[in-house]
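S.K.: Have a look at the structure that comes next, please.
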Amino acid sequence: MNNNVEELLRRIPLYNKYGKDFPQETVTRFQMPEFKLPALQPTRDLLCPWYEECDNITKVCQLHDSSNKKFDQWYKEQYLSKKPPGIVGNTLLSPSRKDNS
């Protein structure tokens, strides 16, 4: 198998992509434009917006949690305070017997 590959490669004519006069000629040097990277910002300046965003998210979460507490307080004052104690306190309400004496 290896011999077949070598024979196949030997049949392919070799050529120089720079032309037949390449070793004597000098190839023109490619001029690449110079580019500059922007200066790096200090880490504190880069992370400051992230810290602010995390603080805002924390505040929104606390506000959401406190709104549930406000609703629970309102529900107790407006609805549960008007119900009989047996319904609110999960105690068994049993009817009392009338004494016909």
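Backbone N, Cα and C define each Cβ position, glycine as well.
Just the original residues are modelled here, none of the noted substitutions.
Sharing the feature lines straight out of Swiss-Prot:
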type	residues	note
MUTAGEN	LEU47 to Asp	Defective in MVB12 incorporation in ESCRT-I complex; reduces localization to MVBs; abolishes interaction with STP22 and SRN2; when associated with D-57
MUTAGEN	CYS54 to Asp	Defective in MVB12 incorporation in ESCRT-I complex; when associated with D-57
MUTAGEN	ILE57 to Asp	Defective in MVB12 incorporation in ESCRT-I complex; reduces localization to MVBs; abolishes interaction with STP22 and SRN2; when associated with D-47
MUTAGEN	HIS64 to Asp	Defective in MVB12 incorporation in ESCRT-I complex; when associated with D-47
S.K.: Give me the count of other Cβ atoms within 10 A of the Cβ belonging to CYS54 (mutagenesis position).
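M.R.: Around the Cβ of CYS54 (mutagenesis position), 11 other Cβ atoms lie within 10 Å.
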S.K.: Could you measure between ILE57 (mutagenesis position) and LEU47 (mutagenesis position) for me? Cα positions, answer in whole angstrom.
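M.R.: Here the two Cα atoms lie 15 Å apart.
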S.K.: Compute the C-alpha separation of LEU47 (mutagenesis position) from HIS64 (mutagenesis position), stating it in Å without decimals.
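M.R.: The Cα atom of LEU47 (mutagenesis position) is 26 Å away from the Cα atom of HIS64 (mutagenesis position).
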S.K.: How many Å separate the Cα atoms of HIS64 (mutagenesis position) and CYS54 (mutagenesis position)?
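M.R.: For HIS64 (mutagenesis position) versus CYS54 (mutagenesis position), the Cα atoms are 15 Å apart.
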S.K.: Tell me, how many other CB atoms lie within 10 A of the CB of ILE57 (mutagenesis position), whichever protein chain they belong to?
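M.R.: Excluding its own Cβ, the number within 10 Å is 10.
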